[in-house]
Amino acid sequence: MPFLGQDWRSPGWSWIKTEDGWKRCESCSQKLERENNRCNISHSIILNSEDGEIFNNEEHEYASKKRKKDHFRNDTNTQSFYREKWIYVHKESTKERHGYCTLGEAFNRLDFSSAIQDIRRFNYVVKLLQLIAKSQLTSLSGVAQKNYFNILDKIVQKVLDDHHNPRLIKDLLQDLSSTLCILIRGVGKSVLVGNINIWICRLETILAWQQQLQDLQMTKQVNNGLTLSDLPLHMLNNILYRFSDGWDIITLGQVTPTLYMLSEDRQLWKKLCQYHFAEKQFCRHLILSEKGHIEWKLMYFALQKHYPAKEQYGDTLHFCRHCSILFWKDYHLALLFKDSGHPCTAADPDSCFTPVSPQHFIDLFKF
């Protein structure tokens, strides 16, 4: 018969019925504490001064380790990642499994922290964070929000260190700051998990990141080896044709006059439009020059405002339709050990795998 004390978090007292009536039974922790006290008394009697000094040093070392451990647990920058390569996605309760998997739980358990270090997965994770910032930020739990901003911090530091794709991160931070401004202004109307002061501090951090990226300067590398300008024209042209983003083509065209000439090629922009958009969409947004030629470059940016461009990623999460498991697929392990990336029971696992786009990842957890 538990007795609930004044502190609602207390487990209360435990009582047991005996022949003489109800008696309070002591918990195991109290018994252990009493035994420890007895041991400490006996130790103080037995130990001499030299042994006592050693014993005190051990106690001091233990207390120091405990403080560090508590600090690690309470540190707001500490990440709560499981570092798992796969998770089971269940959308309803069953006899075997209670509850369901939420977006925040999936975000916590999948190893996004290591994924941003892989250049093939970097853009994928950034796009996923951007979609969460636009529409799913309020659906994340407190732990998931902390992990979200810790991953974002790692991404910003990575961009500041290696200058990899800063424009993509600027777009992400712009969307995130806009969402936070709206949520903070409408506090009380929107479901914003956590203290409002924490969110204001996070917004200030985002503004500081934006300023750091704005001040980012590309240092000129002093290298006597082969540079991009030394390559033949047909190789430079081949590089430009590999790009799937129009802004990347424009940015590269600003490096040298030769690259600018190649970046203005009408055929290049035509191929880019055909890759991202359908022919029916061309007809609705035709832009002609004074001579009657189609302005493919202007059409690309016009179509981009009306239709979503085709997304292309080096590596993505995969979903197994047979096992209902979401996982990262390690291609090196798959080639060497025929590892599917998760414990799959299908006869032909590869036929059950589906690449998961960032939007599909969000949709998986809409119940």
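Backbone N, Cα and C atoms are what each Cβ position is placed from, and that goes for glycine too.
This is the original sequence, none of the listed changes applied.
DSSP places the residues of the domain 'F-box' (226-274) in helix, strand and coil in these numbers: 36 helix, 0 strand, 13 coil. Summarising the annotation, Swiss-Prot assigns domain 'F-box' to 226-274.
Here Swiss-Prot notes a mutagenesis experiment, SER244 to Leu, with the remark: Loss of SKP1-binding. With a cut-off of 8 Å between CB atoms and residues at least 6 apart in sequence, the same chain places LEU272, TYR275, HIS276, LYS310, GLN312 near SER244 (mutagenesis position), listed in sequence order.
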